[in-house]
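Taken from Swiss-Prot, the feature domain 'SH3 1' applies to 1-58, supported by sequence analysis. For the published mutagenesis P49 to L, Swiss-Prot gives the following note: Unable to reinitiate oocyte meiosis. Annotated domain 'SH2' per Swiss-Prot: 60-152, in sequence order. Annotation source Swiss-Prot lists domain 'SH3 2' at 168-227, citing sequence analysis. Where Swiss-Prot documents G215 to R as a mutagenesis experiment, the accompanying text is: Unable to reinitiate oocyte meiosis.
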Amino acid sequence: MEAIAKYDFKATADDELSFKRGDVLKVLNEECDQNWYKAELNGKDGFIPKNYIEMKAHPWFFGKIPRAKAEEMLGKQRHDGAFLIRESESAPGDFSLSVKFGNDVQHFKVLRDGAGKYFLWVVKFNSLNELVDYHRSTSVSRNQQIFLRDIEQVPQVHGGDRATSLPQQPTYVQALFDFDPQEDGELGFRRGDFIQVVDNSDPNWWKGTCLSQTGMFPRNYVTPVNRNM
């Protein structure tokens, strides 16, 4: 994932990474420490303070969502190529690409070379973002023509009335109750917190960002707000 530096940071230890405000960093690991991430910039990697950066939210990144949950969500999509990227369950620190095709969901391991570049087959990329953009027009599969397309925001139906999906760019909700994550990939928050919604295609669980963390949360714990942030 990518992050934008909010402030300058000068390394004070050999394993830290210096950067300037506005730099775009590649976050390699969000689990090293609750206050520090491991990141890469200009071919160098090291630890950075998490409160100095702002994660770039992407509707296709679902973090530690289980493979079965990915298949359930993508199975509801109408179009081939609907996809998400998640952290690998079998190989911590790696990523998997899950894509709907026909009645199935295919899974691709995102590989990395010694220089830290990402790839599925031959063409390599500096970030997951670049990999995703490339495979919107170049098939992710060698056997079928599968082009990535964003998950569709499906309006939900309640009691016979069709409720319009929340507006995009961006949508915020406010927490009605505290929520403590019970599984990997869930987003914790406190009552009153504002959460940016990045995916609301599932009727029960939405994906959002709060305090630079991204994950899934129960829809009935929040209420929509009109807020420009």
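Note: Cβ is positioned from N, Cα and C throughout, glycine not excepted.
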Near P49 (mutagenesis position), which residues of its chain come within a Cβ-Cβ distance under 8 Å, counting only those 6 or more away in sequence?
F9, N35, W36
Neighbour tally for G215 (mutagenesis position), based on other Cβ positions within 10 Å of its Cβ:
23
